[in-house]
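A.B. asks: Structure below; questions to follow.
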Amino acid sequence: MTISSAHPETEPKWWKEATFYQIYPASFKDSNDDGWGDMKGIASKLEYIKELGADAIWISPFYDSPQDDMGYDIANYEKVWPTYGTNEDCFALIEKTHKLGMKFITDLVINHCSSEHEWFKESRSSKTNPKRDWFFWRPPKGYDAEGKPIPPNNWKSYFGGSAWTFDEKTQEFYLRLFCSTQPDLNWENEDCRKAIYESAVGYWLDHGVDGFRIDVGSLYSKVVGLPDAPVVDKNSTWQSSDPYTLNGPRIHEFHQEMNQFIRNRVKDGREIMTVGEMQHASDETKRLYTSASRHELSELFNFSHTDVGTSPLFRYNLVPFELKDWKIALAELFRYINGTDCWSTIYLENHDQPRSITRFGDDSPKNRVISGKLLSVLLSALTGTLYVYQGQELGQINFKNWPVEKYEDVEIRNNYNAIKEEHGENSEEMKKFLEAIALISRDHARTPMQWSREEPNAGFSGPSAKPWFYLNDSFREGINVEDEIKDPNSVLNFWKEALKFRKAHKDITVYGYDFEFIDLDNKKLFSFTKKYNNKTLFAALNFSSDATDFKIPNDDSSFKLEFGNYPKKEVDASSRTLKPWEGRIYISE
């Protein structure tokens, strides 16, 4: 590859070219039939991940935790949750990952910890404790007519209700933007930051991890004074804290400081990557986070494309959208890096998103496989670091018609209770909420991985075990590893081909630049071009169940059909009509 001086983003890095496979440890593979996935279960399936074509694994939190938010509430950063195994099991997993030629990335959850963490226990023990200022403690704003303390401001928790919890012992509130057992750490306190770096970052660097996925990495810097948020939702007492918590005044300073800690700590020459979950940010802010010269983050996750079709006021309020809206939002993931020294990611699924075929494809029995392959074609052709989530490679779909009682997610339960309290169980608000969770709940991604047709647990646990969460019935319909490996036309086997295609053409697939939409207003067709030196890639993707026409740019005869989701014998490369849910990639040199 020749690096273009006009495109410093094309400087090769292992973490730019790698395909990352995300593992949700509770739901991946149970090795001891206790109903929970574990470290040994992951280790037993590393060859499967390698054969898929992945180059790195990212494991969601496996640390000691009360599991109020599935491990994103950490009680000890230096200990594996015993249900998942021992620290030694984890070190062995890191070693095996490296022996197979893959990298190991772990989740870094340091905006908040668990209320069971020793730091918080000390902090809440008294107002004069040395760690009191490691968290945000504030007296009540006042008391209501019933004598109940009023929270210090009107900030809303991401999980519903107030972002403050009252502590009876010291008669003060503590801030927790998420769950009541996830107190926010005070990054303004230097001693607190040093302890975070040492315990959550340094310990795992010393044990060989290759990078960190940084949870809610845009929330560390809160505006001093924690003022009331502007009222944007007149139907709620509680308002989004984003103006005072998202991409705050010292956020870049904090990331530079942590990046410096990482570079100082690693002595063996390995290059550590960091990917920040940065929610929403302007292009300029994204460039500040990921510019190589600024030493903050390697790359980031943005939510623009996964939030399409949801209200900015409340995620669980669906709004209509068209393909054009999604195309524009998806391109926001990578267009800002063009001609810079920045980098980004591409993904459709993770532990916080539903299944992409249900959300953006067609999960009907007729079109599930072909639309799942279409999404794979799209992802394989986009610029940035590609992330694939467990089960995505199988063409997994959302579960169907579950009552709210079956949902496990604390975000669903807390919002359900908040809506019930504020609007009532039979309200229009509740009806909209239940409609939304059927489409976009995080729980759709969290059902146990489907390894086989074996009843009743699909090979995730032994037949006599009771998994921690219900299974998706789709394992009985062929959506499982064992069936798909045997089926040459399965989504799984297609993903293997897609990742081979991406690697074989990495100059233009991974590093391609100057992305341009073709026929942006088209409601069925997603088509674009991008370049790398003298090469041009042209993609034509039919996001509909109808045959759809397309045009090759400038009728250029040098474009050769390189990849698509229909069998080659069924495709006339000279045809300008796409079959339902057909995607094609052409390259000219």
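From the backbone N, Cα and C atoms, a Cβ is placed for every residue, glycine too.
Modelled residues match the original; the substitutions are not represented.
Relevant sequence annotations retrieved from Swiss-Prot are reproduced here:
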type	residues	note
ACT_SITE	Asp215	active site, nucleophile
ACT_SITE	Glu277	active site, proton donor
MUTAGEN	Asp215 to Ala	Abolishes catalytic activity
MUTAGEN	Val216 to Thr	Can also hydrolyze maltose
MUTAGEN	Gly217 to Ala	Does not alter substrate specificity
MUTAGEN	Ser218 to Gly	Does not alter substrate specificity
A.B. asks: Taking Asp215, Glu277 as the recorded positions to compare, which has the smallest set of other Cβ atoms within 10 Å?
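C.D. replies: Each of the recorded positions Asp215, Glu277 was scored; lowest Cβ tally within 10 Å is Asp215.
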A.B. asks: Look up Gly217 (mutagenesis position) in the DSSP assignment and report helix, strand or coil.
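C.D. replies: Reduced to three states, the DSSP call for Gly217 (mutagenesis position) is coil.
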A.B. asks: When a 10 Å sphere is centred on the Cβ of Ser218 (mutagenesis position), how many other Cβ atoms does it contain?
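C.D. replies: So the number of other Cβ atoms within 10 Å of Ser218 (mutagenesis position) is 23.
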A.B. asks: At the Cα level, what's the spacing in Å between Val216 (mutagenesis position) and the residue listed as 'active site, proton donor', rounded?
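C.D. replies: With the alpha carbons as reference points, the distance is 5 Å.
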A.B. asks: Which residue, of the mutagenesis positions Val216, Gly217, has its CB surrounded by the fewest other CB atoms within 10 A?
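C.D. replies: Minimum Cβ neighbour count within 10 Å, taken over the mutagenesis positions Val216, Gly217, occurs at Val216.
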A.B. asks: Cα of Glu277 (active site, proton donor) to Cα of Gly217 (mutagenesis position): how many Å, rounded?
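C.D. replies: About 6 Å separate the Cα atoms of these two residues.
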